[in-house]
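Copied over from Swiss-Prot, here are the features:
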type    : residues               : note
BINDING : Ser396, Arg544, Lys547 : ATP binding site
BINDING : Asp408, Asp410, Asp481 : Mg(2+) binding site
MUTAGEN : Gly2 to Ala or Asp     : No loss of activity
MUTAGEN : Asp408 to Ala          : Loss of activity; when associated with A-410
MUTAGEN : Asp410 to Ala          : Loss of activity; when associated with A-408
MUTAGEN : Tyr421 to Pro or Ala   : Significant loss of activity
MUTAGEN : Asp481 to Ala          : Loss of activity
MUTAGEN : Arg544 to Ala or Tyr   : Significant loss of activity
MUTAGEN : Lys547 to Ala          : Partial loss of activity
MUTAGEN : Cys668 to Ala          : Loss of activity; when associated with A-669 and A-670
MUTAGEN : Phe669 to Ala          : Loss of activity; when associated with A-668 and A-670
MUTAGEN : Lys670 to Ala          : Loss of activity; when associated with A-668 and A-669
Amino acid sequence: MGNGESQLSSVPAQKLGWFIQEYLKPYEECQTLIDEMVNTICDVLQEPEQFPLVQGVAIGGSYGRKTVLRGNSDGTLVLFFSDLKQFQDQKRSQRDILDKTGDKLKFCLFTKWLKNNFEIQKSLDGFTIQVFTKNQRISFEVLAAFNALSLNDNPSPWIYRELKRSLDKTNASPGEFAVCFTELQQKFFDNRPGKLKDLILLIKHWHQQCQKKIKDLPSLSPYALELLTVYAWEQGCRKDNFDIAEGVRTVLELIKCQEKLCIYWMVNYNFEDETIRNILLHQLQSARPVILDPVDPTNNVSGDKICWQWLKKEAQTWLTSPNLDNELPAPSWNVLPAPLFTTPGHLLDKFIKEFLQPNKCFLEQIDSAVNIIRTFLKENCFRQSTAKIQIVRGGSTAKGTALKTGSDADLVVFHNSLKSYTSQKNERHKIVKEIHEQLKAFWREKEEELEVSFEPPKWKAPRVLSFSLKSKVLNESVSFDVLPAFNALGQLSSGSTPSPEVYAGLIDLYKSSDLPGGEFSTCFTVLQRNFIRSRPTKLKDLIRLVKHWYKECERKLKPKGSLPPKYALELLTIYAWEQGSGVPDFDTAEGFRTVLELVTQYQQLCIFWKVNYNFEDETVRKFLLSQLQKTRPVILDPAEPTGDVGGGDRWCWHLLAKEAKEWLSSPCFKDGTGNPIPPWKVPTMQTPGSCGARIHPIVNEMFSSRSHRILNNNSKRNF
């Protein structure tokens, strides 16, 4: 293979794609010949007159998953025999029937003119078939199995219950019957993009090079690394076309975190069935690393810890090699080594600190990026005009709820040419266009220092300019949304509330037009920001946790429907805390559970605040009463009353509620001794006569026993 045998660390990052094509992928003509031979073998094995007991053939291993490396590779041929009627039948020796099958197959293949391209060799358990061309050899292990799926494409919960019963009855090892689900393994990989399989080839080749260094090292299943690579791509990218080097760095970083790795899928099984749920919870609480086979929940394919520890050192070596670490920042995908679902309740604070809280350096980087754009807007963008602007920072970094994984910033530009809500609607696209043109010119002047990538607008008359910024002083790219807006609040002094006239004008416009609620929420960015920024640190951490949960749900549910906005979940979290706790130090698991319980009760939710508007002004009062009579859920934006982020039937709350219900069985809601963690007692509905959100709930009615303990620890605090 020539240069293919050289150290991968010597291959430049930008050449990795070329390296895969040049040295790792099988030659096309060889692959075609191998495919033809394998198809012939499968056809022969399914000839009833020759092999009457064979009900079907499944192809597995690297060949079945289409992750074959050039040269020597592996595969499995799984023969479903009619006399294997249940899982435990596989515990009987299949040596005799496989011997006879191998002998007859050898004779049949000789008559098919394949004698120069295959070898059948006896083994302890049966036989292997080697299929080869000049430059490619695949060694297939032939296995006998019970056809667990029969004619079904998808496994039922019943089949996994039977699997567990059979394992217990026969004292078989977990995963021993995974071969019965070979077709599902193939299906799991079938719909993956070609470039992801290229990345898998690269990781497998690297692993082979590592193994050559220490031959006595316990071997790690290539399947485990394939699944790890799929997980990295699913969690961090999901694009058909991506940068191979970014994928490599991500997989290597995950290998470095092997003592935290916990990976599973719910494509063939989930937590709904009690037996399967118990299997999963047991597996997910096992010692790390855990990588569950997506087709068999009893099969942890992670293997021996020793090989992971050694692989960790090799991963660090490649990561820090000059060719892979050739640019700053060296980009990778943001992927956590373990899902939130598996984290016990008493460790949620640690999870937030390790994986969700941005560090000081991250926040300083965001501030630096914001200062670059803020300076551009103030000093460069409008210098050819008489325009006056005021810039307000919004978004999660301004609120204090930013996540570690994702650098973004919102800048609202109050432009003096926008003198009303209507002028904002009609004229803002011109300001967006001007900022776009001026930023492009600014970038051309600073090309050696800055890199700007613009996102295409979502609307014909754009209301926001979205772009990402890279700089020599930034460790990573920062995404920006710049939004022109009418300064509806004027010079609002700190601590004061807007006059009712501000809202009356907005309400009149909303009622006399077909504009959606919240259309002018950018005008009230300061109020939205202050509403959250002033909250206790631990509450903002709970918001981070809920946002992370939402992102996990969004990744899974987005293809099924439009989910409610993240802001709705932020407000729901604040409401849960106000009504159920109200103290700066509280039990995070209790708070998290309360939010999810409220999500499951979305059809009853009616939530509002009286911090910026209330029922005293007649116009506002009538409008609020009409808003509160809308289809549930109703969650009014505390900054402006036309924004109902609950939205009634507008969004697919039912999808989120179903997910929340499944999550209630998570270890997140068990304490250190395994006892269930209760939610706070929180009403789902407020009425105009209720106390609102500024008065803390009555302690005896609203606090759980665990919260009482926390409250006692904070007895010096005045309520």
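Glycine is no exception: its Cβ is also placed from the backbone N, Cα and C atoms.
Don't expect the noted substitutions in this model, because it carries the original residues.
The Mg(2+) site is defined by Asp408, Asp410, Asp481, and by the 8 Å test on Cβ atoms against their centroid, the other residues of the chain that qualify are Gly394, Gly395, Ala409, Leu411, Ser466, Ser479, Phe480. Of the recorded residues, Tyr421 (mutagenesis position) and Asp481 (mutagenesis position) place their C-alpha atoms 20 Å from one another. Asp481 (mutagenesis position) and Cys668 (mutagenesis position) are 34 Å apart (CA-CA, integer value).
Counting in whole angstrom, Asp481 (mutagenesis position) lies 5 from Asp410 (mutagenesis position) by their C-alpha atoms. The recorded positions listed here (Ser396, Arg544, Lys547, Phe669) include Ser396 as those with a Cα within 10 A of the Cα of Asp408 (mutagenesis position).
A sphere of 10 angstroms centred on the C-beta of Phe669 (mutagenesis position) encloses 22 other C-beta atoms.
Taking the centre of the Cβ atoms of Ser396, Arg544, Lys547 as the ATP site, the nearby residues of that chain (Cβ within 8 Å, site residues left out) are Leu356, Thr401, Ala402, Leu403, Lys540, Ile543, Val546, His548, Lys566, Glu570. Highest Cβ count within 10 Å among the mutagenesis positions Asp408, Asp410, Asp481: Asp410. Ser396 (ATP binding site) has its Cα within 10 Å of the Cα of these mutagenesis positions: Asp410, taken from Asp410, Phe669, Lys670. Cys668 (mutagenesis position) falls within a helix when secondary structure is assigned with DSSP. Summary: among the mutagenesis positions (Arg544, Lys547, Lys670), the fewest other C-beta atoms within 10 A of the C-beta are counted at Lys670. In this structure the alpha carbons, written CA, of Lys547 (mutagenesis position) and Lys670 (mutagenesis position) are 21 Å apart.
Among Ser396, Arg544, Lys547, the residues given in the record as binding ATP, the maximal Cα to Cα distance rounds to 10 Å. Separation of the C-alpha atoms of Phe669 (mutagenesis position) and Asp410 (mutagenesis position): 34 Å, rounded to the nearest whole number.
Between the C-alpha atoms of Arg544 (mutagenesis position) and Asp410 (mutagenesis position), the distance comes to 17 Å.
The CA atom of Asp410 (mutagenesis position) is located 37 Å away from the CA atom of Lys670 (mutagenesis position).
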